[in-house]
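S.K.: Look at Swiss-Prot and you will find Asp142, Asp166 tagged as Mg(2+) 1 binding site. Among the sequence features in Swiss-Prot, the natural variant Leu192 to Phe is noted as follows: In mutant APH(2). The Mg(2+) 2 binding site feature in Swiss-Prot is assigned to Asp246, Val247, Asp453, Asp455; the stated evidence is similarity to another entry. Annotated 5-methyl-UTP binding site per Swiss-Prot: Tyr251, Lys368, Lys380, Asp455, in sequence order.
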Amino acid sequence: MSRKMFSCDFETTTKLDDCRVWAYGYMEIGNLDNYKIGNSLDEFMQWVMEIQADLYFHNLKFDGAFIVNWLEQHGFKWSNEGLPNTYNTIISKMGQWYMIDICFGYKGKRKLHTVIYDSLKKLPFPVKKIAKDFQLPLLKGDIDYHTERPVGHEITPEEYEYIKNDIEIIARALDIQFKQGLDRMTAGSDSLKGFKDILSTKKFNKVFPKLSLPMDKEIRKAYRGGFTWLNDKYKEKEIGEGMVFDVNSLYPSQMYSRPLPYGAPIVFQGKYEKDEQYPLYIQRIRFEFELKEGYIPTIQIKKNPFFKGNEYLKNSGVEPVELYLTNVDLELIQEHYELYNVEYIDGFKFREKTGLFKDFIDKWTYVKTHEEGAKKQLAKLMLNSLYGKFASNPDVTGKVPYLKDDGSLGFRVGDEEYKDPVYTPMGVFITAWARFTTITAAQACYDRIIYCDTDSIHLTGTEVPEIIKDIVDPKKLGYWAHESTFKRAKYLRQKTYIQDIYVKEVDGKLKECSPDEATTTKFSVKCAGMTDTIKKKVTFDNFAVGFSSMGKPKPVQVNGGVVLVDSVFTIK
């Protein structure tokens, strides 16, 4: 018999000296009439012991702290051996919560346990966005979190409806996922399973063999993220009219059309020599460099005390640098920089194939373009979650919670633990091709480029640039979508900018449009780490390095659980 599954949520107090759950809610996934809303954590945990089901909280890192705190204070201890009256967790070294597995004992050989998962790992969006994007027949509401609610507080009709909506939105969304066969712990795992189902597990294991941990560690040194760069020419200055374009499904489009590695790599010494059987390669290289005039910098060096980790470099400084580079990255660097004192050390070479992901991407692109609501959003999730799964870190050493003397949770690093890599070379080359796509387009617009962010280019002026004029389309895979045209803008740093965007009213909503069609402008604030509350205080006049405001919630572990303390946010 399959286990029942429930969507759950807590509402909690906001005082450091009175941290507790004042309301809980649970609703059965696939049976929305089976739900309950109550006001006692003890009552909820009694139900958890009796139900022995799979529960989902949206952002388990927050709600899970109250559960683990309760378990510790009621005699349960952490253990990964499945002993009675113990609990196990999956919490990453970065503090991401994935699971709590509470074992109550055994009936014969059958384990009596309740497993709690994080629905945010399957649906990585706020509840309000899930309701909107999935076109669910209810929307997330609002309540005043700071209202006094003493122990035994009687839940008001408004609070009851708010909690019920929250758990129902997630219950409906997860039910849709599960009915599509998407039943893994994370969106990435769902996507990888879907790809294996199309390719077949047998062929997957042959095409993407397991590499040794030492080899994976070396190859992983060539793995880099998206290209995010602000042109110094426009930094901290108000800019006039401009345009923003972004690539439709950047990573899936590279997976669809670019030559990508497969099979076991071959190690080579020195400089890579052309090999038609193994045309893709990762080169370990030591060199000095100087940016050419009129070129965008593309070299970024992390975990090095001589360089800022988020800065793209114009020169190598006083000493040569050593990098692991795909042939895609290396060719781009050779075009953008003068290289000196080059030493080719060694590397890995790979067979190549185009179209490995064609059937998978065709399937989900069709759903994305022909469906609306939930199915469309699930298709986007499947398309965008796969590439990163290939480069999953095999080091899965986690954190273990424990109860400190003051009653709050502490965390220690657990025993070292590793899993098999998936196939890191694939993640390395997909991201390399993605950077190549964005950088090549930006470089062709060198006289206009303001800013790049992974899949987007921001340009001065209102003319479509020559390099993309024939590949502009709002939906086609790999084409550039014209996202917006702005009247004015100001960029301070990566992921920190504001724009007045030209808009017009369509069916009662403001839609981006050209300057000629515009009836007004919409003020847009993009700033990593800034809450919506603080964004409402931003203007063109005060948006600058040093801008400071209260309104950033900072989680603090206290006796009983977690309190979100109001703290200062500053643009640095």
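Indices start at 1 and increase along the chain as displayed.
Placement of Cβ uses the backbone N, Cα and C atoms for every residue, glycine included.
The noted changes are left out; the structure has the residues it started with.
For each listed feature, how buried is it and what is near it?
M.R.: Annotation note: Asp166 (Mg(2+) 1 binding site) sits in a helical segment as assigned by DSSP.
In the three-state DSSP classification, Leu192 (variant position) falls within a helix. Spatially close to Leu192 (variant position) yet at least six residues away along the chain are Leu386, Lys389, Phe390, Val422, judged by Cβ distances under 8 angstroms.
When secondary structure is read from DSSP and collapsed to three states, Asp246 (Mg(2+) 2 binding site) falls in the strand class.
There are 17 other CB atoms within 10 A of the CB of Lys380 (5-methyl-UTP binding site), with all protein chains counted. DSSP assigns Lys380 (5-methyl-UTP binding site) to a helical segment in the three-state reduction.
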S.K.: Reduced to three states, what secondary structure does DSSP give Lys368 (5-methyl-UTP binding site)?
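M.R.: Once the DSSP labels are grouped into three classes, Lys368 (5-methyl-UTP binding site) ends up as helix.
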S.K.: Where the record says Tyr251, Lys368, Lys380, Asp455 bind 5-methyl-UTP, what is the longest distance in Å from one Cα to another among those residues?
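M.R.: The span, Cα to Cα at its widest, is 19 Å.
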S.K.: Can you list, in sequence order, the residues of the same chain other than Tyr251, Lys368, Lys380, Asp455 whose CB lies within 8 Å of the CB centroid of the 5-methyl-UTP site?
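M.R.: Close Cβ neighbours, site residues excluded: Asn248, Ser249, Leu250, Pro252, Leu383, Asn384.
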S.K.: Can you name the residues of this chain that are 6 or more positions from Tyr251 (5-methyl-UTP binding site) yet have a C-beta less than 8 Å from its C-beta?
M.R.: Asn384, Tyr387, Ile430, Thr431, Ala434
S.K.: Based on Cα distances to Asp142 (Mg(2+) 1 binding site), point out the closest of the binding-site residues Asp246, Lys368, Lys380.
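M.R.: In terms of Cα distance, Asp142 (Mg(2+) 1 binding site) lies closest to Lys380.
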S.K.: For Asp142, Asp166, Asp246, Asp453, Asp455, listed as binding-site residues, tell me which one has the smallest number of other Cβ atoms within 10 Å.
M.R.: Asp142
